[in-house]
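Enquirer: Let me begin by handing over the structure; questions about it come next.
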Amino acid sequence: MKKHLIYTGMFLAAIGFSACNEDFKDWADPQSNPQEESAGQLTATFTAGKDASIVMDAATADSVEIAKLSSTTAEEGSKIAVNSLTLNENHTIPFSMTEDHVFKVALAQLDSVTQEAYKSRASVVRELKISINASAVTPSGEGIQLVGNEVSITLQPATTPAVDPDGYYIVGDFTGWDGNSAQQMKKDALDENLYILEAEIESTSNFKIFPASAINGNDIDWTKALGSSVDGDDSGDNFVSWTNAGAINTALDGKIKISFDAFNYRFTVKDNSAPTELYMTGSAYNWGTPAGDPNAWKALVPVNGTKGTFWGIFYFAANDQVKFAPQANWGNDFGFVDAISQESKDLAGLSDEGGNLKVGIAGWYLVYVSVIGDDKVIEFEKPNVYLMGDTSYNGWDAQLVEQDLFTVPGTADGEFVSPAFLKDGAVRICVNPKAVSAGDWWKTEFIIFDGQIAYRGNGGDQAAVQGKTGQKVYLNFGNGTGRIE
C-alpha cells in the first residue's frame with residue numbers, strides 16, 4: 001500500500017498563497033500529520049528550468065529559474081504546494097513558485113549554497129541535484145504527498161584570482177602590518193595550491209593574506225588583500241574573500257597553523273601544538289595507577305622527525321579498553337576518536353566504550369597515533385615487523401617484502417621471530433605504519449642492545465649491531481627484550 005499525508009487546517013490555509021507567492025520563502029519545515037494508507041501513489045514530474053546552466057562570470061539576473069513542475073497525477077483541480085527545495089541532499093534554499101509552477105531562487109543564494117556544498121569557490125562547473133518536496137490538496141480537501149523525480153542543473157562559481165607563482169605572505173598583529181614584517185607561507189609538499197604558515201603567538205591576533213605581488217619592500221598593495229567576508233572572522237575554517245576582505249582572527253594563541261588553499265579559496269587556523277611524548281593506559285594496566293609507573297603507562301615511540309606522531313606494538317585481550325595521554329598520568333587524555341579508519345575498526349573490532357577505545361578482537365597490533373592540536377588520529381594495523389639491510393632477503397635491493405617479515409606470536413608473552421639471516425652484516429629492523437612512506441622506514445626502526453629493544457625514536461643513526469648467516473632475531477614486545485642468535 002502507498003502512503004499519503006493528511007494536512008492540518010493551518011497547512012491548508014497556507015496553500016492559498018504558496019502556489020503563487022513571488023516572495024522568497026523557506027518552507028523547509030512542512031507541517032503534516034502522520035501518513036495514512038492511500039489507494040494509489042501520486043507523482044509529480046519536474047524538469048530543469050530555463051537557467052539550467054549558470055556561469056556566474058556571465059550572470060546578470062538577481063534570480064534564476066532552476067526547475068519547473070511539468071505534470072502531476074494528482075486529481076484535476078488539486079492545488080499544488082511545495083514545502084522545501086533541497087540541493088545535493090543536504091542543503092535547503094529559499095525559493096518562490098510562480099502560478100505556472102516555475103521555481104525561482106536568488107542567484108546569490110544559489111551561488112553561496114553551491115560553494116558550501118562543495119566547500120570550494122573554485123570556478124569549476126558544479127552539478128546541483130534538486131529534490132522538490134511537493135504536495136497536492138484535492139478538491140475534497142485531502143492532502144497528499146507527491147513523489148517526484150530529481151532534477152540536475154549546473155553552476156560555475158566566479159573566477160578566483162590567479163595563483164601567485166611567487167607564493168603568499170601573512171601580515172597581521174603578530175607579524176606587524178608592513179611589508180618588511182610579512183611572513184612567507186610555505187607551499188605544501190603534496191599540494192601545490194596549499195600554503196602553510198606555522199607560528200607561535202602570544203595572544204589571539206588578526207591577520208590577512210597577501211600574494212607576493214602585493215608586497216614591494218615595506219609597501220603593501222592593500223587592494224590585493226585576501227581575508228574573510230566577515231571582519232574578525234574567528235571561525236577557524238571558512239572561505240577566503242578577495243573583495244573588501246576583512247581580517248581573519250586566529251581565536252588561538254600559542255602554536256598555530258594557518259593554511260590557505262589557493263584553489264578552493266578557503267583558510268583554516270588550527271592549534272598546532274603537539275606532544276613530544278605519548279603513553280597508553282587502560283583496563284590491562286590498572287587504569288594508570290600508580291602515575292608514572294611504566295607498567296601502568298606504556299610509552300609509545302616517536303616517529304622520527306614527524307611532529308606529534310607515535311607508534312608501538314602491543315597485545316590486547318578481547319574487550320580491553322585503553323586511553324592515551326601526553327604524559328604518564330591523567331590530563332589531556334583521549335580514547336576513541338572519530339578519525340579511526342573503518343579498516344582499523346574491522347581489523348581490531350574497535351568501538352567507543354564511554355569514551356574509551358575498546359578492542360574487540362584479541363591479538364597483537366601495530367598502533368599508530370597522531371596528535372596535533374585537536375586533530376587526533378588512531379590506527380590499528382597488522383603488527384608487521386621487517387628485517388632490513390645487509391642480512392635481509394635481498395639486501396638493500398628489496399625492502400619491506402614478505403620474505404623479511406617476522407612471525408607473530410599467538411600469546412601476549414610470545415616472541416616475534418625473524419627469518420634466518422642470509423648473510424653476515426649489520427642487522428636493521430623496522431615497522432612501517434601506513435602513514436609513513438616506505439622510503440622513510442628508518443623513521444620507525446629499532447635494534448637490540450644488551451638484550452633490550454632499543455628504539456630510534458627521534459634520535460640519529462643507531463650503532464651497528466652485527467649478525468651472522470643463519471642467525472635470527474627474537475623480540476618480546478611484552479617485556480621489551482630481544483636477542484640475536
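Just so you know, glycine gets a Cβ as well, placed from its N, Cα and C.
Take a look at what Swiss-Prot says about it:
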BINDING   D173, N206, F207, K208, D231  D-glucose binding site
MUTAGEN   W222 to A  Abolished binding to starch; when associated with A-177; A-208; A-231; A-287; A-323; A-356; A-396; A-442 and A-456
MUTAGEN   W287 to A  Abolished binding to starch; when associated with A-177; A-208; A-222; A-231; A-323; A-356; A-396; A-442 and A-456
MUTAGEN   W396 to A  Abolished binding to starch; when associated with A-177; A-208; A-222; A-231; A-287; A-323; A-356; A-442 and A-456
MUTAGEN   W442 to A  Abolished binding to starch; when associated with A-177; A-208; A-222; A-231; A-287; A-323; A-356; A-396; and A-456
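How buried are the listed features, and what sits near them?
Expert: D173 (D-glucose binding site) counts 16 other C-beta atoms within 10 Å of its own C-beta, drawing on all protein chains shown.
Cβ-based neighbour count (10 Å, all protein chains) for W222 (mutagenesis position) stands at 12.
Sequence-distant neighbours of W287 (mutagenesis position) (same chain, 6+ apart, CB under 8 A from its CB) are T281, A296.
W396 (mutagenesis position) falls within a helical segment according to DSSP.
In the three-state DSSP scheme, W442 (mutagenesis position) is classed as helix.
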Enquirer: Where the record says D173, N206, F207, K208, D231 bind D-glucose, what is the longest distance in Å from one Cα to another among those residues?
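Expert: Answer in Å: the longest Cα-Cα distance is 14.
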Enquirer: I'm trying to understand the geometry here, so how far is the Cα atom of F207 (D-glucose binding site) from the Cα atom of W396 (mutagenesis position), in Å to the nearest whole number?
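Expert: Per the Cα atoms, F207 (D-glucose binding site) and W396 (mutagenesis position) stand 49 Å apart.
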Enquirer: So which one is it: of the recorded positions F207, W396, W442, which has the fewest other Cβ atoms within 10 Å?
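Expert: Sparsest of the recorded positions F207, W396, W442 by Cβ contacts within 10 Å: W396.
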Enquirer: Work out the three-state DSSP category of W222 (mutagenesis position).
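Expert: Helix, per DSSP.
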Enquirer: Which residue, of the binding-site residues N206, K208, D231, has its CB surrounded by the fewest other CB atoms within 10 A?
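Expert: Comparing Cβ neighbour counts within 10 Å for the binding-site residues N206, K208, D231 gives D231.
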Enquirer: May I have the list of same-chain residues other than D173, N206, F207, K208, D231 whose Cβ is within 8 Å of the Cβ centroid of the recorded D-glucose site, in sequence order?
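Expert: Those within range, site residues removed, are G172, S205, G227, G232, G246, A247, I248, N249.
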Enquirer: Among D173, N206, K208, D231, W442, these being the recorded positions, pick the one whose CA is nearest to that of W222 (mutagenesis position).
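Expert: Going through D173, N206, K208, D231, W442 one by one, the closest to W222 (mutagenesis position) is K208.
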Enquirer: Using Cα coordinates, what distance in whole Å links N206 (D-glucose binding site) and W442 (mutagenesis position)?
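Expert: Per the Cα atoms, N206 (D-glucose binding site) and W442 (mutagenesis position) stand 41 Å apart.
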